[in-house]
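Peer 1: Per Swiss-Prot, the features are:
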- Tyr119: active site, O-(5'-phospho-DNA)-tyrosine intermediate (ACT_SITE)
- 31-495: domain 'Topo IIA-type catalytic' (DOMAIN)
- Ser80 to Phe or Tyr: Resistant to fluoroquinolones (MUTAGEN)
- Glu84 to Lys or Leu: Resistant to fluoroquinolones (MUTAGEN)
Amino acid sequence: MSEIIQDLSLEDVLGDRFGRYSKYIIQERALPDVRDGLKPVQRRILYAMYSSGNTHDKNFRKSAKTVGDVIGQYHPHGDSSVYEAMVRLSQDWKLRHVLIEMHGNNGSIDNDPPAAMRYTEAKLSLLAEELLRDINKETVSFIPNYDDTTLEPMVLPSRFPNLLVNGSTGISAGYATDIPPHNLAEVIQATLKYIDNPDITVNQLMKYIKGPDFPTGGIIQGIDGIKKAYESGKGRIIVRSKVEEETLRNGRKQLIITEIPYEVNKSSLVKRIDELRADKKVDGIVEVRDETDRTGLRIAIELKKDVNSESIKNYLYKNSDLQISYNFNMVAISDGRPKLMGIRQIIDSYLNHQIEVVANRTKFELDNAEKRMHIVEGLIKALSILDKVIELIRSSKNKRDAKENLIEVYEFTEEQAEAIVMLQLYRLTNTDIVALEGEHKELEALIKQLRHILDNHDALLNVIKEELNEIKKKFKSERLSLIEAEIEEIKIDKEVMVPSEEVILSMTRHGYIKRTSIRSFNASGVEDIGLKDGDSLLKHQEVNTQDTVLVFTNKGRYLFIPVHKLADIRWKELGQHVSQIVPIEEDEVVINVFNEKDFNTDAFYVFATQNGMIKKSTVPLFKTTRFNKPLIATKVKENDDLISVMRFEKDQLITVITNKGMSLTYNTSELSDTGLRAAGVKSINLKAEDFVVMTEGVSENDTILMATQRGSLKRISFKILQVAKRAQRGITLLKELKKNPHRIVAAHVVTGEHSQYTLYSKSNEEHGLINDIHKSEQYTNGSFIVDTDDFGEVIDMYIS
């Protein structure tokens, strides 16, 4: 064999060879493909496990066998690099959703090495199989392996956006990549929105993808950094540990760390904090303990008495990996080249891949369906002339002769003739003839559907959306990482992080609050709300997750609760008591609840108390940044209670009704705007031992429904009310009796929205229709509805 010797300069040879090497490690080793989010070794591991039947529904198999398969067929490198990649795919502190399930020691968050491959066992996770689904339907291209003995996929079908879900990290020649993991449900929702609107902005996408979602949890800060990374591919965020404070029996406090930043070595973190203690870099730490066990991660930092725990925590954030900065560098292989990509480009590349995958699969299924249709048509034709076919076959010399005769005499095709001669005798029954005709109809429908998908781009996109929704429904999980953005520090509107969604807000009279999806509400209906015995619905309305709920109590206080912080609970289930969200006193009860979309409004609230005080305050006064404690809405004096809170867009008439049957109607224009801590002015001039039972807005078309303790209901029209001035005594609405006089225990303004009433005693309740109560004159006591001897004395009434 003759040798060819080239005379080349060392500079040219080194440049050329290093260029080839760089291209190889960039494309074939260190960087993931944007379409399936996998590096070549990861793809080969998953494909080797799939093709050998090592799937989630089978038994675990020795890891060494998989490593051998990968090295022998696809990846001619050392076994350690393959095993390390395989182990990483099984580590739930590295991947948001593991792609391999592993039995045995697969390492730890302390960076302990895994057991040798001969000891551990593994199989594909259920989600990993979604990356490989339909790979046998010619959905992706295959190339020869390194020795041309078999084929391997260039990319996996990847039925979910794995690059964003599990992220990636790697270093190659001249390139590095750091893509954080995200929440699967959020990523899929953003992809669906992108399909619906390819011009969607990054800001709009961030309503669905709130930010990274690390498998180790933690707290993410820096929404500007997230937005910048999603726009350009590069950005910086802060990731800090979740730290809580506990008090020990001896009065000391300790900081408890339950979540640490992504890819931080826990044992190194504990060691670093202990070094800071030992070196007396920080004064006040007694001991650092790693209390992690099978129940979860836990690091305890015991503090000296009377030290400022907040200062120590801040010091540790600054001087240890209790807080780190994470730098986005979203580089991936796209069209065979490394590219720095924003989130829109990543989703777009993934979507184009899915369009190709679904189109290829549809073509494959269409081809198979058409081939089968051709066979079925031949079988049906043969069965229609069965006797002649049998006679022809019997007269033939052999199988080949029979096929040729069928083709020549009856014009069957080669494929149809083959199917006919292979037909078994038992298939000639009437049942199988009917089955073939049924299969023919099904194939016709399937072929029509598949052709529609191929001919109609929107139909193809709908298939992608349906399959993404299925995966979202099957594999969605709660977000692990909390995203915080303090307005003063980050300078960004927090609303960007809250997905805009219309929901149903509900509040019960006993203080149970929840938000419910409109779908759950519509499926159940108002009447099927989950309630405790004796409780009833106070209010429900459609709100947005970006709105704020103001909950007012009888103590004159209000709770400021962003809607998105309310628990998302099904309509038929019991809500969350407001005291679990914001602590309130035991004898504090909810009076009313209102939803605010924008506090920059001219609307105002009117507050009325039992002892006849009233106050007006504008809505902007109620905006706050404090969510963790009740705030003052109005000053309520001792031995008094707030009984009514109303919200008006402009001045209007209100009616006051008292226990002894007095009524005063006047306009809110008589009230001056006051601050939140003011007690207000006199609403009505009360008689001795009288008190207010109702203060509500009223208009000309309304009626008033009143209930007395003796079981009587009285309904009057608006015209009986006499508009007067504030602080007067008003008019009498009851006929005075010397013996056992009627006293009004409850009253409500009836509008067109109300149709039913409910009367309550201590042990009974009575329901009825408001329209059944006839309107009365001014000086009457109404009509008896219940017998108090049986029902008990009436103590309250609600309308709905």
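Including glycine, each Cβ sits where the backbone N, Cα and C put it.
Have a look at these and tell me how they're positioned relative to everything else.
Peer 2: Shown in sequence order, Gly104, Asn105 are the residues of the chain, 6+ apart in sequence, with a C-beta less than 8 angstroms from the C-beta of Tyr119 (active site, O-(5'-phospho-DNA)-tyrosine intermediate).
For Ser80 (mutagenesis position), no same-chain residue lying six or more positions away in sequence has a CB closer than 8 A to its CB. In three-state terms derived from DSSP, Ser80 (mutagenesis position) belongs to a helical segment.
In sequence order, no residues are near Glu84 (mutagenesis position), counting only same-chain partners six or more apart with C-beta under 8 A.
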